[in-house]
Amino acid sequence: MIIIGIDEAGRGPVLGPMVVCAFAIEKEREEELKKLGVKDSKELTKNKRAYLKKLLENLGYVEKRILEAEEINQLMNSINLNDIEINAFSKVAKNLIEKLNIRDDEIEIYIDACSTNTKKFEDSFKDKIEDIIKERNLNIKIIAEHKADAKYPVVSAASIIAKAERDEIIDYYKKIYGDIGSGYPSDPKTIKFLEDYFKKHKKLPDIARTHWKTCKRILDKSKQTKLIIE
């Protein structure tokens with residue numbers, strides 16, 4: 001039986017993408033993940049995550065979805081972040097099931113739930129994959145929990161790959177934009193980068209999530225200044 005873990009990295013930052021990853025492995029091989037020292041990606045160093053990512057990609061089956069800031073900005077005009085995440089989670093799950101050509105079988109899917117209502121999150125996710133369940137005659141057990149990345153090795157694996165992938169993207173951004181900080185809205189370096197960029201270019205960078213309060217504050221401040229000048 002195949003087990004799948006799904007998690008994301010970069011849900012909260014004001015800069016950069018959200019990376020969603022589904023990781024699958026045969027249930028009887030789950031012990032191999034524990035032997036690798038797989039755990040919550042936030043407890044691992046950046047170098048350790050990068051090292052484990054390579055090992056995990058060779059050990060199991062991986063499907064990723066990278067939602068750049070521009071796509072998140074566009075999607076948030078019509079749906080909220082939870083819906084964006086559920087859509088991405090269901091997409092990687094379905095892609096992985098198709099890639100592995102799983103039919104007439106049992107699957108367990110473990111998810112790190114973003115919503116405060118884990119049951120609602122679980123039901124929404126199941127609705128999104130209902131078509132592939134029927135089409136392929138699958139018996140699927142879904143476990144959606146908070147901090148699943150700290151409880152289930154298969155989710156930890158997905159978390160590590162997603163986080164390491166995002167680390168690489170942020171490093172690339174730093175080569176282009178300079179010191180952008182951590183990308184989190186509470187980071188003074190990130191706030192300064194956004195303010196300085198806006199001051200110089202009269203717009204926010206493409207890597208900024210415009211629906212976040214940090215960006216809205218900069219845009220609102222600019223509008224108020226313009227009104228005062230006029």
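Keep in mind that glycine also has a Cβ here, set from the backbone N, Cα and C atoms.
Original residues only.
Following the DSSP three-state reduction, the secondary structure of Asp112 (mutagenesis position) is strand. All protein chains considered, the CB of Asp112 (mutagenesis position) has 26 other CB atoms within 10 Å. Here Swiss-Prot flags Asp7, Glu8, Asp112 as divalent metal cation binding site, drawing on similarity to another entry.
The domain 'RNase H type-2' feature in Swiss-Prot is assigned to 1-224.
Spatially close to Asp7 (mutagenesis position) yet at least six residues away along the chain are Val20, Cys21, Ile111, Asp112, Ala148, Asp149, Val155, Ala158, Ser159, Ala162, judged by Cβ distances under 8 angstroms. Quoted from Swiss-Prot, the note on the mutagenesis of Asp7 to Asn is: Reduces activity 800-fold.
A mutagenesis experiment is reported in Swiss-Prot for this position, Glu8 to Gln, and the note states: Reduces activity 700-fold. Following the DSSP three-state reduction, the secondary structure of Glu8 (mutagenesis position) is strand.
Under mutagenesis, Swiss-Prot gives Asp112 to Asn with this note: Reduces activity 600-fold.
Under its mutagenesis annotations, Swiss-Prot gives Asp149 to Asn the following note: Reduces activity 800-fold. The secondary structure of Asp149 (mutagenesis position), as reduced to three states from DSSP, is helical.
Glu8 (mutagenesis position) has a Cβ environment of 26 other Cβ atoms inside 10 Å. Cβ atoms within 8 Å of the centroid of the Cβ atoms of Asp7, Glu8, Asp112 (the divalent metal cation site) belong to the same-chain residues Ile6, Ala9, Val20, Cys21, Phe89, Ile111, Cys114, Ala148, Asp149, Val155, Ala158, Ser159, Ala162, site residues excluded.
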